[in-house]
Every structure is written in structure tokens, then in C-alpha cells.
Amino acid sequence: MTALALPRLGVTLYSFTPYYHAREYSFEDLIRIAGERDLGPGLEIVGYQSIKGFPKLPDGFVKDFRRRVDEAGLELSAMGANADAGIPHDRLLNEDELTEYMAHQLHTAKELGFPIVRVQHSVTPDLMERLLPLAEKLDLTMGMEIHSPHSVHHPKIQALVERYEKLGSPHLGFIPDWGASLTRLPPSALQTYAAADVPRELLDAYDRQWDVFHAEGVITTDAEQGAQFRRMRELNERFGGDDVSVRIGTNAVGLFGHQRPEDWSAIMPWVVHVHGKFYGIDENGEEPSVPHGLLLRQLVDAGYTGYISSEWEGWHWNTTDDPFEMVAWQHRLMRRIFGEIEAEAGVR
């Protein structure tokens, strides 16, 4: 049998946030190291995190950026745009202001050479439709990130599906974030907080409560999410927690989603990019909370050949492991699974 068409691997520089925030490495260093350590070929950046003054670009920046990407042997996969409607301190941006805010970022993405722009849920179906002519003119694809606590079942995402079906444009799509499809709380988070003297009884209570939420299924309203936050805060107080320990409870609600992996099939025709979110790799080379085998097989079965950006978010609590090595471990895991898929298909 001829070779299967497989997704391509890459990385988002967001995975290396601790190094960047600590100024251990510059933006330019991270591009170079991603190439040197074979963490590409796909390269994704978050505009506002990576470039001072974004979306304005300094003189000569584009030429220098493209040269560095080429020298690193990388390919531009996606640029993360922000859709922060709460920029003013006393109000939210209105739709005209948010349209202008997003349009500027689309122009910058084009100038930098990115084919795909990640957008966030503040961008409504109406706003996506308003931005579509510009995206088509610039030959850009806008991908709405589906990030925990949202899921393919959330009304905001369902409304976008309806609008996509109406508009029928290849310049509109979705970006699944695997953090929406966990099977358990990340063990590395529990271990880190235990080492920080968070009471074991509290961590066990969080773990059990997350399992209860998981059995109940995805949330579809802000009220449901608020109730889950309150429940975790109640546990924190009951078991003698503090401002540190409450973080894992809030993360359990906001970051670690309950969507069934197979449910991504509902939006698979519109998948234009993937955030390969992960939190840790165990001694067996597996990610214990994110079901990589199921997720990758689903992409292969759907014929998806775009990029998967490795996105290590364990840095929120894990300050000891090397982010570069963590991404390398995930790439090894994904390549191993691709090999298993090819073997099952009889590929030689």
C-alpha cells in the first residue's frame, strides 16, 4: 500500500513561554532552537506575545523574520491573533472597534507570511462574516479556536457552524485544542501541587470532583461554568486550601475540558489547524491525560494533512522540565502513533 497522507508536526512558541518571560531566550533564539532541535517544521506564534508593538511591525522586521525562519528550516503554520474585547477598562469594544482590531492583525499576519490566523470566541459569527472579505482578499484562513471550556456542542460553536455552512468559504475554519478533550486531570499538576504542600485530601477531592464533572459532560452555558468554579472554591475552603491551591481547582474548570475525542468529527470538515495541547509525558512515553491515539487516528481517518502545533501548557505549574525536551517527547509519541497507524494500514 502507498504511504498514508499524515498530519504534519510543528510547534507553537507559546510552549516556551517560561523562557521568554524570564528573558532567558529571545524571540529570535526560540525560532533558531526550534529548528536546531527538530521541533518543526511548522512554526506558530502568538502575535502579541512574540512581537513588541504588535500588530505594528518595526522597520525591517518582516525581512529579518522570514530570513530567520528559512535559516531554521521551518515553515509558517499559523499566527495567534487576540480577540480581547475587554481592552478598555470601563467597557467592551463594540463590533466596529473589534472588527478594526482584528483587521489590523489579519494584515500583519499576511505581511509576515502566515496562511492561517487563530481567532478567539469573542469573534461572533457576524464579525467573522464582516472579516471574511478581507480574509479572502489577503488569501488568509481564519480558524476559530475551540478551547476548553468550550466544545463542539457549545452554542457559540454551533452558531459558527451554521454560519460557515451558509457562507461556504474555504477561508473559514476551526482549530481544535486538545485541552478540550481530556480523560483525567493531568497527573503532573497533582504531583506538583502535592510537592508544594497542598493537602492531599484537597487534591483527591479536586480529582474526584473533576471526574464527576466529566461524567456530567460538557458545559454549554456561563452559568454552568460558574457553578463549577464555585464548587471548586468550596472544596478549597473545606480542606484548608489557600490562594495557591485554588489554582488547580480553577484550572480544572477552565482549562481541562470534557468533550469526547470522537466528537471532533462534527467539525472535522472545517479543521484548518490543530493545537496539540499536552501537559506531561510519563515514564512510558505516553501523555496520561490527553488521548493522543484516538485524536491522531481521527485526524488521519478524516484525511487531515495540515499542521499539529505541539502546545505544552504544563509550564503553568511545572517549572523543572525543559520545555524544548517536552515538545520533543510529544513529537516522538506522535511519530510512534503514526507508525502504528501505517502498520495497521499495511503501509511499507
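Using N, Cα and C of the backbone, Cβ positions are placed for all residues, glycine too.
Every position carries its original residue.
As recorded in Swiss-Prot:
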MUTAGEN   Glu145 to Ala  Almost loss of activity
BINDING   Glu145, Asp177, His275, Glu311  Mg(2+) binding site
MUTAGEN   His147 to Ala  Almost loss of activity
ACT_SITE  His147  active site, proton acceptor
MUTAGEN   His275 to Ala  Loss of activity
MUTAGEN   Glu311 to Ala  Almost loss of activity
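Projection of Swiss-Prot feature records onto the structure.
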| residue | record | DSSP class |
| --- | --- | --- |
| Glu145 | mutagenesis position | strand |
| Asp177 | Mg(2+) binding site | strand |
| His275 | mutagenesis position | strand |
| Glu311 | mutagenesis position | strand |
Asp177, His275, Glu311 filtered to the recorded positions whose C-alpha is within 10 Å of His147 (mutagenesis position): Asp177, His275
From recorded positions Glu145, Asp177, His275, the one whose Cα lies nearest Glu311 (mutagenesis position): His275
Neighbours of Glu145, Asp177, His275, Glu311 excl. site residues, C-beta within 8 Å of centre, Mg(2+): Thr12, Arg118, His147, Ile175, Pro176, Trp178, Gly179, Val274, Gly276, Lys277, Ser309
Cβ neighbours of Asp177 (Mg(2+) binding site) where a neighbour is any other Cβ within 10 Å: 22
Distant-in-sequence Cβ neighbours of His275 (mutagenesis position), under 8 Å, six or more positions away: Thr12, Glu145, His147, Ile175, Pro176, Asp177, Trp178, Gly179, Ile308, Ser309, Glu311
His147 (mutagenesis position) CB neighbourhood, other CB atoms within 10 A: 21
For Glu145 (mutagenesis position), the number of other Cβ atoms found within 10 Å of its own Cβ: 21
